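Peer 1: The following feature annotations were taken from Swiss-Prot:
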- E321 to N: Does not affect proton channel activity (MUTAGEN)
- E321 to Q: Abolishes proton channel activity (MUTAGEN)
- D509 to A or N: Exhibits reduced desensitization rate (MUTAGEN)
- R585 to N or E: Abolishes proton channel activity (MUTAGEN)
- N623 to Q: Reduces proton channel activity (MUTAGEN)
- N623 to A or D: Abolishes proton channel activity (MUTAGEN)
- Y666 to A or Q: Reduces proton channel activity (MUTAGEN)
- R667 to A: Reduces proton channel activity (MUTAGEN)
Amino acid sequence: MLSKEEPACRQFHSREKTWGNEHNGKTVTQANNKEHKVPAVRRGDIGQREPAAHPASHIQGTMASENTGEQATCKDQYMDLDAPGNNLEHSWLHRHCEIPTTLHQRAKKTGRLFSGLFGLNLMFLGGTVVSSVALSNKAVPERDSQSFLCILMLLSSVWALYHLLFIRNQNGAVHHDHHAGAMWLKASLAIFGVCSIILSIFEIGHALLLQNCEILMDIVFFSIEIVFVSVQTVLLWVSCKDCVQMHHSVTRYGIMLTLATDILLWLTAVIDDSLEQDLEILQSNSTQDESNEMAQCQCPTDSMCWGLKQGYVTMFPFNIEYSLICATLLFIMWKNVGRREKLHSDPPRHTFQLRGIIYGPLIGGAALLVGISVFVQYQVEATSGMVSILSYHMYYGYKMIILAPMIVCSVAGIIAHSLREKEKKGQKETGRSDQDWLHMEDVGSENKNTDYSSGQYQSSQGDEKIQGYSLAQFALDNEKEKLEHRQGNTTKKHNTHQGKMKNYTRKLDVTLLFVSAVGQLGISYFSIIATVVTTPWTMLSALNFSNSLLLILQYLSQTMFIIESMRSIHEEEKEKPGHHEESHRRMSVQEMHKAPPSCLDAGHLGLSRRVVKEMAMFLMICNIMCWILGAFGAHPLYMNGLERQLYGSGIWLAILNIGLPLSVFYRMHSVGILLEVYLHA
């Protein structure tokens, strides 16, 4: 009986030999040394199997052969991960644990717990400091929060350089998670990072041109932010796929420090952006002395200082998105620290193509052009301070026009996914039936060839017995496969030596999608209540009510479509592409002629796939337009006055300042996921 300290592969080999001794009376090694090859259960081996001596021994031999294959896979690909010389994680709390792999798992969980608590407390502390500047009526000076953030950015930059220059250069220090760090995410990281650096440059120029204001701390803060953004962008571009196997504690705490810094910078940018939106209200409620003090640090509208201010105000949405993207990538890196799972091979690369996709890009492009025209026209009037009723009607009318088709497209995409799943199930059953008949024919032909080569005469009655026996043998094989499918064949569906390959990126995407959707849903429900209570109803009230209701339906339907699409992608990734490729390679020319058209026409873009691609492309373009409407310039929710009359300026502005940043992130995050859906469909 083996002890638990032995590696998993050796235990599996021992169980394999024990099973063979109990049921066959012979070891698996002896079974493999026979001249008679044991047939495999895989359908790709049709045409290569030989009849066994007895159905029961056939099933036993098959299971023995499969276990041997799994042992080879485990030994060749994954045994090196748990070898004694490798870097297993240790923890002082679990020092009495004598099993290395168990100690590694417990130490990993303990490291996640303490580093997570460290990051959480740091976020709460920094969030209190940053928000106190805006809520304490200048009792907490802004330079205190800037000094705190400067310390965090410097420490994070030092850790990032240490990770890039020291940890990653050691042998065996890094494995890779191929699910993390999608190309569209890295491209967004680079673009938004450049925009954040430009924002800091504009802030420095704006601070230098101000007079009678304290500018030294502002210059220091934005200079350090430029260094931090540059180092962090390089770190995440290079290391976003890393599964670090050395210096686990330093890496976890460094990642949490950097992640907390990004969250606090995001909160600072959200507060600054909200204060720019609320500036007129703050000035109207302030005293004369406060207004004079605020006017001393304002730029004339016709100066270069005013132009730089408009520049960094325009860059706020990019900086907000940059901080959130960095936080998501860092969270995946933190989850992957100490992870000792490896894929069999790299996942397939998907290229962006518009072949056969016409209506989605065409209609979406038209909606984008019209939306930009409406947006520019509204912002011109909002900048002048006088927004006409016609501009409100055009703004809300345009949103209603695009929201209704987005709802229809989301529902159509969900239906297309269900039809596609049904079609794939039918093709799988058809292919299995055809392969079964091919197997029966091959078994019969092999029996006849064997009889003729041995010179033995077979009567018609003997042929019927052989065919009946072959059918019985095949029925036993088929029942065994169905039983394994129902109970779950753990040796086949696990991609790693420690279990099923986890995809932390996809789980995080779904979580962020749900959390960010709460912002717009809350705003919409508050708007609906305010519109219903306010009397009498006007055209603007009706448009606001309809727009809020359509937004709720659109968020719910699009979220369901995205989740259903990601589930479909996950189901496709669970299938073994190498197994199917091997099966197709083993098909002879005669079998290809006998195969149904559905098996040979796999590259054809079916109706359900085309519908999913069309819907994903249209929704992606419309979400880009909705992101532009919510992220840039003035927003009608600040200016129409319906909700402000019911809730008051302070409460309504607080609702908007919390909900709108989440809504903006939802749109941008949806664009990335919809692009992934389009590529995988």
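Any Cβ shown, glycine's included, is placed from N, Cα and C.
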Peer 1: Can you tell which of the mutagenesis positions (E321, D509) has the fewest other C-beta atoms within 10 angstroms of its C-beta?
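Peer 2: It is D509 that, of the mutagenesis positions E321, D509, has the fewest other Cβ atoms within 10 Å.
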Peer 1: What's the number of neighbouring CB atoms sitting within 10 A of the CB on Y666 (mutagenesis position)?
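Peer 2: Step by step: centre on the Cβ of Y666 (mutagenesis position), count other Cβ atoms within 10 Å, giving 27.
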Peer 1: How many whole Å apart are the CA atoms of R667 (mutagenesis position) and E321 (mutagenesis position)?
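Peer 2: Cα-Cα distance, R667 (mutagenesis position) to E321 (mutagenesis position): 11 Å.
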Peer 1: Sorry to bug you, but what's the C-alpha spacing from N623 (mutagenesis position) to E321 (mutagenesis position), rounded to the closest Å?
Peer 2: 15
Peer 1: State the count of C-beta atoms found within 10 angstroms of the C-beta of N623 (mutagenesis position), not counting that atom itself.
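Peer 2: Result for N623 (mutagenesis position): 23 other Cβ atoms within 10 Å.
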Peer 1: Near R667 (mutagenesis position), how many other Cβ atoms are within 10 Å of its Cβ?
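Peer 2: Summing over all protein chains shown, R667 (mutagenesis position) has 21 other Cβ atoms within 10 Å.
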Peer 1: Give me the Cα-Cα distance between N623 (mutagenesis position) and Y666 (mutagenesis position), rounded to a whole Å.
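Peer 2: N623 (mutagenesis position) and Y666 (mutagenesis position) have their Cα atoms 9 Å apart.
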Peer 1: Using DSSP and collapsing to three states, where does Y666 (mutagenesis position) fall: helix, strand or coil?
Peer 2: helix
Peer 1: Can you tell me whether DSSP puts E321 (mutagenesis position) in helix, strand or coil?
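Peer 2: SS state of E321 (mutagenesis position) = helix.
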Peer 1: Between the Cα atoms of D509 (mutagenesis position) and Y666 (mutagenesis position), find the distance and write it as a whole number of Å.
Peer 2: 10
